[in-house]
Amino acid sequence: MAAAEMERTMSFDAAEKLKAADGGGGEVDDELEEGEIVEESNDTASYLGKEITVKHPLEHSWTFWFDNPTTKSRQTAWGSSLRNVYTFSTVEDFWGAYNNIHHPSKLIMGADFHCFKHKIEPKWEDPVCANGGTWKMSFSKGKSDTSWLYTLLAMIGHQFDHGDEICGAVVSVRAKGEKIALWTKNAANETAQVSIGKQWKQFLDYSDSVGFIFHDDAKRLDRNAKNRYTV
């Protein structure tokens with residue numbers, strides 16, 4: 001499913017359910033006389049009332065995290081400036097949060113903004129992330145907003161065939177541009193990782209090659225770590 005289509009699907013899911021509750025289209029009875037008013041059925045009225053209050057749950061709960069560059073220093077441990085921002089579990093709560101936070105193009109230089117499955121911290125040391133790795137895409141400065149949104153929609157909408165492998169994603173704002181990284185659990189599972197990388201490129205219509213780096217390699221070799229997989 002294309003990213004734009006996922007966005008429309010999540011936005012109009014409630015409308016489709018309402019249509020189904022109304023018998024699939026709400027056609028006018030052929031025997032009604034001209035000018036006669038069709039009364040709303042009790043079932044439809046009841047469903048409409050529920051749709052106003054009932055939210056649409058996601059497969060998993062997710063948490064936004066912000067790493068504030070103004071509190072970072074070389075003397076503090078990595079991740080000490082991470083702050084839990086908001087946890088959401090429904091489509092409506094996601095949009096409520098997303099529409100009220102800064103998008104990557106508006107974040108300050110050096111900022112990292114994360115979205116991870118609830119109770120997974122965006123750290124290499126987290127038990128769920130420890131044996132994983134990351135796919136990474138690069139963007140020109142101020143050009144990652146749409147790709148960040150579509151990455152979020154693909155994750156929380158459970159669009160990946162190996163969605164259980166995904167821990168979360170982070171967008172990083174730097175002087176030379178922006179990067180989006182997709183974190184996964186089991187780096188050694190090549191089949192799952194390659195599938196995720198290919199689908200991610202497809203969802204974002206991203207044409208450049210992307211590489212996958214093991215967390216273990218990144219910890220040992222830092223910027224000298226090499227891609228283990230490329231798609």
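Each residue, glycine too, has its Cβ placed from N, Cα and C.
Record note (Swiss-Prot), natural variant L48 to F: In allele pot-1. The unchanged residue is displayed.
Listed in sequence order, there are no same-chain residues at least 6 apart in sequence whose CB falls under 8 Å from the CB of V54 (variant position). In Swiss-Prot, a natural variant is listed as V54 to K, annotated with the note In allele pot1(2), haplotypes 1 and 4.
Natural variation at this site is recorded by Swiss-Prot as L58 to V, annotated: In haplotype 2. Neighbour density for L58 (variant position): within 10 A of its CB lie 18 other CB atoms from the protein chains shown.
Cβ neighbour count for N68 (variant position) (all protein chains, 10 Å cutoff from its Cβ): 13. The note that Swiss-Prot attaches to the natural variant N68 to K is: In allele pot-1.
As a natural variant entry, P69 to S appears in Swiss-Prot alongside the note: In allele pot-1. Long-range neighbours of P69 (variant position) (same chain, six or more residues apart, CB within less than 8 Å of its CB): S81, I108, M109, G110, A111.
Taken from Swiss-Prot, the feature mRNA binding site covers 74-79, K106, 124-125, 174-179, 219-223, and the record attributes it to similarity to another entry. Sequence-distant neighbours of D222 (mRNA binding site) (same chain, 6+ apart, CB under 8 A from its CB) do not exist here.
In the three-state DSSP classification, D112 (variant position) falls within a strand. All protein chains considered, the CB of D112 (variant position) has 21 other CB atoms within 10 Å. The note that Swiss-Prot attaches to the natural variant D112 to G is: In allele pot1(2), haplotype 4.
Among the natural variants in Swiss-Prot, T151 to M has the note: In haplotype 3. The residue drawn here is the original one. Using a 10 Å radius centred on the Cβ of T151 (variant position) and all shown protein chains, the other Cβ atoms total 24. T151 (variant position) falls within a helical segment according to DSSP.
Distance from the CA of G177 (mRNA binding site) to the CA of N68 (variant position) is 17 Å. When the alpha carbons of T151 (variant position) and G177 (mRNA binding site) are compared, the span between them is 18 angstrom. Here the Cα atom of R174 (mRNA binding site) is found 9 Å from that of D112 (variant position).
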